[in-house]
Each structure stands twice: as structure tokens, then as C-alpha cells.
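For reference, Swiss-Prot has these:
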type	residues	note
ACT_SITE	C43	active site, nucleophile
ACT_SITE	C46	active site, nucleophile
DOMAIN	41-123	domain 'Thioredoxin'
MUTAGEN	C43 to S	Loss of peroxidase activity
MUTAGEN	C46 to S	Loss of peroxidase activity
Amino acid sequence: MARYEEVSVSGFEEFHRAVEQHNGKTIFAYFTGSKDAGGKSWCPDCVQAEPVVREGLKHISEGCVFIYCQVGEKPYWKDPNNDFRKNLKVTAVPTLLKYGTPQKLVESECLQANLVEMLFSED
């Protein structure tokens, strides 16, 4: 049995619903460029960071929730008025954050295993 629950969502509305459904739990969210039918993201940094983030999940506390969120296609993401930028202050992908706290890793920080591990293991 997994020590944590993983939820995969696409878009801001699904992300918001997932957060509401897991209210009261510690939530980590990973924001990444959406993948095409072949499973390839338009965001090269996201492709590089994903295995580092996946490895870091070994350090997540029991009972936490990990939300894997695809932010949409590149034109939507680049719009300064998209919901992720306006409502969550997520301004770059990849971004890994502990929801409801100022703790977050942005872009190249998501490639640093020690930082990812630290984010997941802090209480």
C-alpha cells in the first residue's frame, strides 16, 4: 500500500476540486506542461524534472496527497491571466510546492534531488 495518495489532474478547475476533496491533509502539488497523446510534454525542463520529483516521493510523509497537475498547452500557460498565475502565483513550470505554505521549488530547483527531498520530508 502506498504511503501517500496520488491524484492526476489537468487544468485549474480539476486542481481546485482535488484540493477541496483533500482538505485537511498535507498537499504537495507538481505543476508541469501538459503532455501530448504520445506522453511528451511541451516543457523540456518538466521532462527532466519528473524523474527527480518521482524519486523524491520516496521521502513524502505518510498520509500526504501528491497532486500531479498538467497546466495546459503552451499558449494557455503563457497567458499572464491564466488561473494558475492569477490564483496560485505559479509563474513557471515545473513548479513543486507544499500547498498553503510559501515552500516551493521552481524550474531548475526541481532538478536538484536534495531540494526535492527536503521539501517532501519537512513537516
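Each residue, glycine too, has its Cβ placed from N, Cα and C.
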Practice task
List the same-chain residues at least 6 positions away in sequence whose Cβ sits under 8 Å from the Cβ of C43 (mutagenesis position), in sequence order, or say none.
Solution key: T32, G33, K74, V93, P94
Handout entry: Listed in sequence order, residues with CB under 8 A of C46 (mutagenesis position) and six or more positions away
Key = T32, G33, V93, P94
